[in-house]
Amino acid sequence: MLSTRTAAVAASASPASPWKLGGRSEGGASCDGCRTYRNTLRRRAAPAKVRALPPRRVDAVAMVSNAETETEKEQEEAAAASEELPVMPWATSVASGYTLLRDPHHNKGLAFTEEERDGHYLRGLLPPAVLSQELQIKKFMNTLRQYQTPLQRYIAMMNLQETDERLFYKLLIDNVVELLPFVYTPTVGEACQKYGSIFGRPQGLYVSLKDKGKVLEVLRNWPHRNIQVICVTDGERILGLGDLGCQGMGIPVGKLALYTALGGVDPSVCLPITIDVGTNNEFLLNDEFYIGLRQKRATGEEYDELIEEFMSAVKQFYGEKVLIQFEDFANHNAFDLLEKYSKSHLVFNDDIQGTASVVLAGLLAALKMVGGTLAEQTYLFLGAGEAGTGIAELIALEISKQTNAPIEECRKKVWLVDSKGLIVDSRKGSLQPFKKPWAHEHEPLKTLYDAVQSIKPTVLIGTSGVGRTFTKEIIEAMSSFNERPIIFSLSNPTSHSECTAEQAYTWSQGRSIFASGSPFAPVEYEGKTFVPGQSNNAYIFPGLGLGLVISGAVRVHEDMLLAASKALADQATQDNFEKGSIFPPFTSIRKISAHIAAAVAGKAYELGLATRLPPPSDLVKYAENCMYTPVYRNYR
């Protein structure tokens, strides 16, 4: 369940015991042998002895209650060592002492008080100093800034997440603008490329072809039962970097870290998953450190059967209200999966729907600067994949709702260019299904420049994944027939961006309204400083996810995406516009996410898709109260 602010305050005032349930949540199912084994341990645990001893002697209780078996265990282990037989990996049932310091959910580093150190057998296991959470954040930031490369900072942050979860999230929330590029894009792309080399402690859950027929058992191995948000990838299209196979795990791990830090979703209800069906990346297949299956990527029936088993197992094990976010699937699977499961599961594709929602928000905000409506603009895209067609469809949908015109007519305002040129009606026979709605009557054009000159768009959007394709002549052409050309260079990472912020402002003589997918530094042009907006999906998906969770939504509806876009656009202020930015600053992202969550939840209640009844009277306040707050708790 989501923590509430009230509960967080109560928790900080009322000490709690750092329970550790043997590596599995108490409700977790397992094989008959394991259940028998745990039941035997419970029978030996002698409740009367537990009540007879002081509360702080929990570890002593465990030792007393199992004293009768200690010699037996030692004999078994000695025999196993000599005979090379398997041994039972014994673990304490309460996080205390050495174990507590290595439990990321309960570890507080040097913030354990003197009383906690005595009560939980930490005396001598820590240096004498007691440092507050705030001071530990200051210390870690000082260390982080001394690293020379973004990847070093990424590794340090991931190590912190695996050792002190609350410090990790507090650090990220308090320094979100500085740390976001290291936790997610663009650094996460390099991390995925080198994931095998930097792999330490495993994060998330791996489902592979080896698990076919046993996916439900794999899900049961995860220690938490109350999962509400899953981010899953098959690693075939990681950012703009292509097929990284099993090493794509960095994406769902990073994505869910942002669900928590930016959207306030409790980390214990989040589950990152990678589905490993092989890879066609020859470099990885020949890399001795590659962590995935060493085989070509499965396709067709074999692939579909594993995905179907996975989706069925998730719904069976976690219920209908668990959000499944598809992440970085290749085009040929992404659209099919979204269409197939959107009617039976709570599913969301960030590459298609999340990108579209944040770009639509940027356009709505940009129109506040230039005037006019969505229907009065002409849109030209470079790139016709998941992102490009997803954005185009949401724009057409919003135009349709604003004008009451058929969506087929509204699509005619939007033009797309792919690797073969302008998508036109004469190409329909060779087009992929998701491109066909955008094939309009026009003469064939081979280049983006020709398309710009012919169509004369007011909005130019790049989702091609190919860097430096918005050339000087293209931006100058855009500026020649638009007083304020709107230019979105959305491809990630930075090296793949269609143009830089400096190029957009310089080549348009400071007149363009610019946004990018990757962050760019402020640009000075003729005495004015422009702060480029980052059209980052992280503006949308954390708040969207929170809204779905707090309302108990059972399906994602397109109207929820439109509501999220409008809520984000409303957060941009005149002060942002004067600096050239169409997005609000990330420093207020939790406030932004609360408003987006409220808008999404409100739409869920309006559409009859919410199950948490009755609806709260103040959805914004309710969303804020439901947000996870990563402050250290006191332990009794």
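Each residue, glycine too, has its Cβ placed from N, Cα and C.
Just the original residues are modelled here, none of the noted substitutions.
From a predicted model like this one, the values you see are computed outputs, not experimental measurements.
In this structure, PHE140 (mutagenesis position) is part of a helix by DSSP. Swiss-Prot documents PHE140 to Ile as a published mutagenesis change and attaches the note Decreases kcat 8-fold. Decreases Km for NADP 2-fold, increases Km for malate 2-fold.
DSSP assigns TYR184 (active site, proton donor) to coil in the three-state reduction, outside any helix or strand. Residue environment of TYR184 (active site, proton donor) contains 25 other Cβ atoms, counted within 10 Å of its Cβ in all protein chains. Positions annotated as active site, proton donor by Swiss-Prot: TYR184.
In the three-state DSSP classification, ARG237 (mutagenesis position) falls within coil. Around ARG237 (mutagenesis position), the same-chain residues at least 6 positions away in sequence with a Cβ under 8 Å from its Cβ are ASP243, ASP328, PHE329, ALA330, ASN331, ALA334, ASP351, GLU386. Here Swiss-Prot describes ARG237 to Leu as a published mutagenesis experiment; the accompanying note says: Decreases kcat 530-fold. Increases Km for NADP 36-fold and Km for malate 10-fold.
According to DSSP, ASN492 (NAD(+) binding site) is assigned to coil rather than to any helix or strand. Residues or ranges marked as NAD(+) binding site by Swiss-Prot on the basis of similarity to another entry: ARG237, ASP351, ASN492.
Here the residue is the original one, but Swiss-Prot notes a mutagenesis experiment at this spot, LYS255 to Ile: Increases Km for malate 10-fold, and Km for NADP 15-fold. Decreases kcat 200-fold. Residues near LYS255 (mutagenesis position) in space but far in sequence (CB under 8 A, at least 6 apart, same chain), listed by position: TYR184, CYS231, PRO272, GLN325, GLU327, ASP350, PHE541.
In three-state terms derived from DSSP, LYS255 (mutagenesis position) belongs to a helical segment. Taken from Swiss-Prot, the feature active site, proton acceptor applies to LYS255, supported by similarity to another entry.
The annotation divalent metal cation binding site is assigned in Swiss-Prot to GLU327, ASP328, ASP351. ASP328 (divalent metal cation binding site) is surrounded by 26 other CB atoms, counting those within 10 A of its CB over all protein chains shown.
For GLU339 (mutagenesis position), the Cβ neighbour count at a 10 Å cut-off comes to 12, with all displayed protein chains included. In the three-state DSSP assignment, the secondary structure recorded for GLU339 (mutagenesis position) is helix. One mutagenesis experiment named in Swiss-Prot is GLU339 to Ala, and its note says No effect on kcat and Km for NADP. Increases Km for malate 2-fold.
Swiss-Prot documents ALA387 to Gly as a published mutagenesis change and attaches the note Decreases kcat 48-fold. Increases Km for NADP 4-fold. Increases Km for malate 6-fold. For ALA387 (mutagenesis position), applying a Cβ distance below 8 Å and a minimum sequence separation of six or more within one chain yields ASP351, ILE352, THR355, ALA356, THR463, LEU490. Classification of ALA387 (mutagenesis position) by DSSP places it within a helix.
According to Swiss-Prot, the experimentally introduced change ALA392 to Gly is described as follows: No effect on kcat. Increases Km for NADP 3.5-fold. Increases Km for malate 2.5-fold. The C-beta environment of ALA392 (mutagenesis position), restricted to residues of the same chain at least 6 apart in sequence and closer than 8 Å, consists of TYR379, PHE381, ARG411, VAL414, LEU416, TRP438. Under DSSP, ALA392 (mutagenesis position) is assigned to a helix (H, G or I) in the three-state scheme.
Long-range Cβ contacts of GLN503 (mutagenesis position) within its own chain (separation 6+, distance under 8 Å): PHE470, LYS472, ILE475. Following the DSSP three-state reduction, the secondary structure of GLN503 (mutagenesis position) is helix. According to Swiss-Prot, the experimentally introduced change GLN503 to Glu is described as follows: No effect on kcat and Km for NADP. Increases Km for malate 2-fold.
Sequence-distant neighbours of LEU544 (mutagenesis position) (same chain, six or more apart, CB under 8 Å from its CB) are PHE348, GLY354, SER357, MET560, LEU561, ALA564, ILE596, ALA597, VAL600, listed in sequence order. In Swiss-Prot, a published mutagenesis experiment is listed as LEU544 to Phe, annotated No effect on kcat and Km for NADP. Increases Km for malate 2-fold.
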Integer Cα-Cα distance in angstrom, GLU339 (mutagenesis position) to PHE140 (mutagenesis position): 44
Beyond the site residues ARG237, ASP351, ASN492: chain residues whose C-beta lies within 8 Å of the centroid, for NAD(+): ILE238, LEU239, GLY240, ASP328, GLU386, ALA387, GLY465
Residues satisfying Cβ distance under 8 Å from ASN492 (NAD(+) binding site), sequence separation of at least 6: THR185, PRO186, GLY189, LEU239, GLY240, GLY517, SER518
Sorted by sequence, non-GLU327, ASP328, ASP351 residues with Cβ within 8 Å of centre, divalent metal cation: THR233, ARG237, ILE238, ILE251, PHE326, PHE329, ALA334, ASN349, ASP350, GLU386
For the binding-site residues GLU327, ASP351, the one whose C-beta sees the most other C-beta atoms within 10 angstroms: GLU327
Structural state of ASP351 (NAD(+) binding site), classified by DSSP into three states: helix
DSSP three-state assignment for LEU544 (mutagenesis position): helix
All-chain count of other Cβ atoms within 10 Å of PHE140 (mutagenesis position): 19
